[in-house]
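Taking it in order: structure first as structure tokens, then the write-up.
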Amino acid sequence: MAQGAMRFCSEGDCAISPPRCPRRWLPEGPVPQSPPASMYGSTGSLIRRVVGPGPRGRDLGRVTAPCTPLRAPPSPHIAPSPWGPSSPTGQPPPGAQSSVVIFRFVEKASVRPLNGLPASGGLSRSWDLGGISAPRPTPALGPGCNRKLRLEASTSDPLPAGGGSVLPGSRDPSRGPLVPPQIGADGLYSSLPNGLGGTPEHLAMHFRGPADTGFLNQGDTWSSPREVSSHAQRIARAKWEFFYGSLDAPSSGAKPPEQVLPSRGVGSKQGSGVAVGRAAKYSETDLDKVPLRCYRETDIDEVLAEREEADSAIESQPSSEGPHGTAQPPASRPSPCPGPSSSLGSGNEDDEAGGEEDVDDEVFEASEGARPGDHMPHSGLLKSPVPFLLGTSPSADGPDSFSCVFEAILESHRAKGTSYSSLASLEALASPGPTQSPFFTFEMPPQPPAPRPDPPAPAPLAPLEPDSGTSSAADGPWTQRREVEESDAGATLAPRKELPSPSHSEDSFGLGAAPLGSEPPLSQLVSDSDSELDSTERLALGSTDTLSNGQKADLEAAQRLAKRLYRLDGFRKADVARHLGKNNDFSKLVAGEYLKFFVFTGMTLDQALRVFLKELALMGETQERERVLAHFSQRYFQCNPEALSSEDGAHTLTCALMLLNTDLHGHNIGKRMTCGDFIGNLEGLNDGGDFPRELLKALYSSIKNEKLQWAIDEEELRRSLSELADPNPKVIKRVSGGSGSSSSPFLDLTPEPGAAVYKHGALVRKVHADPDCRKTPRGKRGWKSFHGILKGMILYLQKEEYQPGKALSEAELKNAISIHHALATRASDYSKRPHVFYLRTADWRVFLFQAPSLEQMQSWITRINVVAAMFSAPPFPAAVSSQKKFSRPLLPSAATRLSQEEQVRTHEAKLKAMASELREHRAAHLGKKARGKEADEQRQKEAYLEFEKSRYGTYAALLRVKMKAASEELDTIEAALAQAGSTEDGCPPPHSSPSLRPKPTSQPRAQRPGSETRAGAGSTRPKP
């Protein structure tokens, strides 16, 4: 809602609307022009002169001034009249917007013009219409009429009240003849573009210098005596020439007019003691930047009486032809300011010359004795770029005559793209009392803009600077705010600099000056709902990676997201822990809502932890996993408040179980944590006390007997299974696996869907030792029948018989064994079952396999060793450490990139290195008796070196046989190996191939379970 303010002198009365004017009294003129899209703001002022009633019984003196539009070229299109059938009264014009209207009540005073021009009549209609009239008598003012008027500063009005009272002439209402002004050396001006005639050009720069700023320092109030002093005339002349240029053209050769000192009346006041009616601040650099403005006055009563002449004035605007009987001024007179046209008849020169400044203000003055015989001269016509279309809001009884006339004047004499409300509300306005405020505030509803074609932009002569000369002290806060707004919107309005707005009436009220046709910034086009939908809402709608720290918590969104995470609706198990482990309020809410789906009532801590870990894959960094466990501990304590003393105690015990699980079932070779160690580590951590020993013993036994299993991502598992069945996959995934293993992350299986199948057949498996040769629990040592498939470097164990192309199940995939750097040997020391062979993997797990026959056993041993020798990549160098503790190096599971010959040479080099290191190790400890942990480490290293020597010897011998056979068929290699045992040269088969010729030992010796003796000497293993 735009707002307007009305200010008037507390000593004078305000304008009361006259009797209502019938609609038929309004002038019926031609169809006005349509306002351009960029003209929308204006300021209207009302001026009242204390005079008697008019000849028609109407109260005179209700006038309007000034009205300032935005500068824009006239629209070439014609729009229907607002009173026509196409635009009913009360409807806003297309593209119109609400603006601020300032109604100013100023008691007019007669100001004598310069050079003896008649001024007793004040501002006359002859000046308004471009003609000159004779002076007329003015009734004497009463004692209360000679008042000081306090004017409201408006940036749209460059001259204060009375500033435009330097007049060329006046007209007596009782006489018709017009008295022309004195033109030449004694004339103040001849023809101004707004009906005032042009100004001589030799005074155009008279008051442009910095030295003339003294005229600008004026007071806030001024008196209006009957006889104007010379000081007042000089001030008026200075203001006029400052805003509109000098009044004499240098080409005319005339001298500047001399001021006529009027005789002072008895009641006149000294001019030196009079303050001028508005405070204006100028700087020396702003004098040349003040845009020129022209005034125009029209009497409301005369417009009512002479509506035909007013209509003819509008008709003459686009055609540059005035009505018959109008006075034509000299055509050679130049215009002091870039007005609508230098000839005052055409509206196109403004566009052609690129003048950015339109006629900003008009002053409409009431005069007595209006006669219909007076005509508006061609030179005095106001060039209105576009007509003003009214969007009135009539009262219940309809608009009164004053409102109608005011609207008619604004429509017919000014070009506005602004919609005004009806002035019928002024009827209730009365003279302010001593205690009443001199301001009246009202609101006008904004009018919705309609799409309009953009008018052609004029070519500006120079960039228009803000009118600093028209800013008063009262406008300071508004002007400062406007400057801030313009600085913020500078980037947006930069492309439309061809349509600058010199109107400051909107600026003083903080209204934007953006053209109607301009598009809003891109930031305003973004929907607020999109900006309010933060990342948490978008995550709840399906996104999985939009959470970040500091997001605002939303309980409803957290509940929706937790429900979807629990049901895995659009999420995977691997995504759950990531969303629960974030360190922000929203993730905490999500975790709390997610844990509400779990009911741990009556469960022990380890049981609840197993149930919880089956639903999500606990992944991420340590702090993220710790946050997830904290949410679990909180929920467990809520369900079992009697089981533990506090929530912190539950969290401490949960983390202790996770560490115990890693220590007992991890890949470390050191000493395992005992039950006593576990209890001792938790002393004093239960809120300063100890946990019950029975509880800790039960938890230790549970974790030791059955490790905590993390959930496996089903999506990744299904993708891996499909890749095993797909012969031509595009993506190869790594799947943790290993029968009876701990799903070590260091020993991932790399399925090779395109790998060849080297052998398949029935096998019976038994897990003999877990990684690092740890003894397998008795409950997991049983024999199980499978159908083995050697595909690539992976031995798959299926429940059913092998069918090419059939996908493996989850359990079958978990039973898969990687054979990289593995060695298969005949189990000659195992006598419980026939045709049994050992398979030791890279992580030192030991399996026993029983084949249906001896031939099948030898075939499985040969093919497993050949495939391992062909594709096992060279190992990385051993780790360097300052400790004497032995640690086996990790062996790569990827396939080698070496050629067959390079692979053979690598195996032979490693064989020599292992043999040399084994001799050094035995020599170093010869004759020394080690005890305890040191003796165990010596035995572990010696067993490792013996196994590696045997493995690399077997690999090198098998690859030599394969290269000699010059065939990729394993059947051919098996036949060649069988012949190598009875060759003519007497060369025995490789001693490192126990599957071909195992050699029994003569003296067995007790060994640690899972260890081996020296290569080639046989071994004695404890029977499981």
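Using the three backbone atoms N, Cα and C, a Cβ is placed for every residue, glycine included.
The noted changes are left out; the structure has the residues it started with.
Taken from Swiss-Prot, the feature domain 'SEC7' applies to 512-706.
For the mutagenesis of GLU621 to Lys, Swiss-Prot gives this note: Significantly impaired guanine nucleotide exchange factor activity on ARF6 in PC12 cells. The structure shown keeps the original residue. Cβ neighbours within 10 Å of GLU621 (mutagenesis position), excluding its own Cβ and spanning all shown chains: 9.
For 756-869, the entry in Swiss-Prot reads domain 'PH'. Across the domain 'PH' (756-869), the prediction's mean pLDDT works out to 87.
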Fill in: Helix, strand or coil at GLU621 (mutagenesis position) [DSSP, three-state]
coil
Fill in: Secondary structure tally of the domain 'PH' (756-869) (DSSP, helix then strand then coil)
27 helix, 45 strand, 42 coil
